[in-house]
Structure formats: C-alpha cells, structure tokens
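As given in Swiss-Prot:
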| type | residues | note |
| --- | --- | --- |
| BINDING | Leu40, Met43, Glu45 | Mn(2+) binding site |
| MUTAGEN | Phe24 to Ala | Loss of ComA binding activity |
| MUTAGEN | Pro27 to Ala | Significant decrease in ComA binding activity |
| MUTAGEN | His50 to Leu | Can dephosphorylate Spo0F |
| MUTAGEN | Leu67 to Ala | Loss of ComA binding activity |
| MUTAGEN | Glu71 to Ala | Significant decrease in ComA binding activity |
| MUTAGEN | Gln78 to Ala | Significant decrease in ComA binding activity |
| MUTAGEN | Asp194 to Asn | Completely suppresses expression from srfA promoter and is insensitive to PhrF inhibition |
| MUTAGEN | Asp194 to Ala | Can bind ComA but is insensitive to PhrF inhibition |
Amino acid sequence: MTGVISSSSIGEKINEWYMYIRRFSIPDAEYLRREIKQELDQMEEDQDLHLYYSLMEFRHNLMLEYLEPLEKMRIEEQPRLSDLLLEIDKKQARLTGLLEYYFNFFRGMYELDQREYLSAIKFFKKAESKLIFVKDRIEKAEFFFKMSESYYYMKQTYFSMDYARQAYEIYKEHEAYNIRLLQCHSLFATNFLDLKQYEDAISHFQKAYSMAEAEKQPQLMGRTLYNIGLCKNSQSQYEDAIPYFKRAIAVFEESNILPSLPQAYFLITQIHYKLGKIDKAHEYHSKGMAYSQKAGDVIYLSEFEFLKSLYLSGPDEEAIQGFFDFLESKMLYADLEDFAIDVAKYYHERKNFQKASAYFLKVEQVRQLIQGGVSLYEIEV
C-alpha cells in the first residue's frame, strides 16, 4: 500500500518547480510538474497546497506561452490558460498572505500578455501590497521586472526605468538568470528609445541580441531584431529598418511563433506604405491580416484596418476616428499618439495643413493624457 505523502515535501518540490520556471528551464520545470501532479493524489489533505499548485500551473503556462506556442511544443495534457484562470478565480476568496500575492502577481502577468495594461497595473498594485510576505530576492526581482514592463507600455518611462534597474541589480547577483538579464537590457533600450536616446537604445538592444543568441532563444532573438528595426523606424530610417523586420519575421516564421508575427508584419507594411511601395505593402498587409486572424489578435486586426483607412480609402476619416475611439477605450494612449502623428504627417505631406493641424492637436491632447497618467494607477488595494 502506498503511503501518504506529506504536504511539506510537495511544497518544497513546488518551490523548486517555480525556481525552474523563473529560469525559463522548460525541461526541468516540465519534469517536476508531472511528478508533482502524480503525487498530489497521494498527499495528505491540504487545501492551501492545492491552491499553490494551481497558481504555479498557471504561472508555468505563462512561461510556455511567452517562449514558444503550446501548439508547437505539443506538451501533453497542458490545460489552457483561460481554464486555469477560471479555476483559480473560483478559489480566490480563500487566498491569503503569500498565496494572495501570487494570485495578483500572476493575474497581472496574464493581463499584461493580453495588452490590458491598466488591469495589469491594478493586479500588480494589489500584489505590491502583499510584497511583505515575499522573502526571496529573486521573486522581488520578478515583481520589479513586470512592473517595469507595465509602466513601459503605459509610457511612464521613469517609473519603468527605475523598476528595471531594481530588477537588474538583483538578477546580476545570481547565476542562471541570463534570460531575465537580457530582457532587462531590452527594457532599458525601449525606454531609451522613448527618450530618443537612440545610441543608448541600440547599445542595449545589441547586448540583448547577443545574449539571446547565446541562449538559443528564437523568440527573444526575433523580438530584439524587431526592436532594432523599431529604433531605425523611429528615426525615419525606413530603408535601414526593413532588413531588421525581415530578419525578425524569418525567425518568427521559422520557429512558428505566431503571436509575434502580426506586430512585425504591421510595421513592415506601414513602412512600405510610407515609402509609396504600394504593391509590396499590399503583400505584407495581406500576410499580416492573415496572421492576426489566425492569432485572434483583435488589436492588430484593427491596426491593419487603420492602414487601409489611411492609405487605401481616401483617407476614411470616419473609420480612423472609430479606430481612435477603440484605442482610447482600451487606454492604449501611446499607440493612439503614434497613429495620430501618422495621420497628421500624412496630411502635412499632402499640404492639407488644416487637417494636419487638427491631428497634431489630437497628438497634444493624447500626450496630456499620458503625462497625467500616473493618477490612473493610484488604485485602491
């Protein structure tokens, strides 16, 4: 007869499992996940331990989705994130202390992946109120890193840089966290890009790419190539940007990294429209739309429709306004600023200064929203 396994021994294994998740060590994390799952049925009754397991399984899947699509990896019996989230939500009322921290932190990570940035900040702020229960310095670095990502997407540059610095200082003290270190370099770079400090941005992107290449991580290699292209694009160096986007697309397609393809195809499409290379733009536009539909990416589908409204429909101002309303409803103010600039420049280049002026005014209004954005994140916890 098989003996009962103590919950403390399984708890130690879950801690070890989480260590491998944070290191992005998929084989070790998968091995422990399967082992722990088998042992749970033989474990003494402990509801908190079952909750801890559910939270860690959710975090495990977030790691897998970040690095490689589950469909490509063909990992057996891997539950969907949405199903895991539903299961954990049902048990939320029982969460206290460290488990409550994990729930809010992991849920914030999920919302961040869904590009629901304000919702992500809300959960991260709740997690921050429970950070007192976290004794592990690497876990604190994880929290700082995700806060930095969130503030970057909301264009709160100095908040993002400060959290990235705190995370980097911890990660560099520990071995086996090279992936997070290279991601910190990417965060520094993207924030420098927003500050228009292009040389600093390129330096950090190149460092990140070298590290991603050494780690043999195609997702991170592709993203870094994309970001270097983005840096060139931001300086209106369109011809220089194109090769980087092509290389990023090649990496994503070769490795079947579907979620990253709409973004890469969008910018290479937009560049070709700006350069007046309409036939090539159509080709990229078609592929980008197809990948967006396949990925179920509603935001990029709407962005490809925006390109059609601006460059192929006259422009269609009603459709453009509808797109702007959509971005505003999602609080995607940084994206709204960029697209309003594109429309303003479109009209300015065609010497329609009245309409250009109206859209430049829109840009200023959006910048006011971004600059005043800190108050949006003062969320009661």
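Placed from the backbone N, Cα and C atoms, the Cβ positions cover glycine too.
Under the DSSP three-state reduction, Asp194 (mutagenesis position) is assigned to helix. Of all Cβ atoms in the protein chains displayed, 8 besides its own lie within 10 Å of the Cβ of Pro27 (mutagenesis position). Mapped onto three states, the DSSP output places Met43 (Mn(2+) binding site) in strand. When the C-alpha distances from Leu40 (Mn(2+) binding site) to the mutagenesis positions Phe24, His50, Asp194 are tabulated, the minimum falls on His50. With every protein chain in view, the residue among the binding-site residues Leu40, Met43 whose Cβ has the most Cβ partners within 10 Å turns out to be Met43.
Scoring each of the recorded positions (Glu45, Asp194) by how many neighbouring Cβ atoms lie within 10 Å, the top position goes to Asp194. Look at Phe24 (mutagenesis position): DSSP puts it in coil.
Distance between Cα atoms for Phe24 (mutagenesis position) and His50 (mutagenesis position): 23 Å, as a whole number. Taking a C-beta cut-off of under 8 angstroms and a sequence separation of 6 or more, His50 (mutagenesis position) has the following same-chain neighbours: Leu40. For Asp194 (mutagenesis position), the nearest of the recorded positions by C-alpha distance turns out to be Pro27; the candidates were Pro27, Met43, Glu45. For Phe24 (mutagenesis position), other Cβ atoms within 10 Å of its Cβ number 20.
If you take the Cα of Glu45 (Mn(2+) binding site) and the Cα of Pro27 (mutagenesis position), they are about 29 angstrom apart, rounded to a whole number. Across the fold, the C-alpha of Pro27 (mutagenesis position) and the C-alpha of Met43 (Mn(2+) binding site) stand 24 Å from each other. Secondary structure at His50 (mutagenesis position), taken from DSSP and collapsed to helix, strand or coil, is helix.
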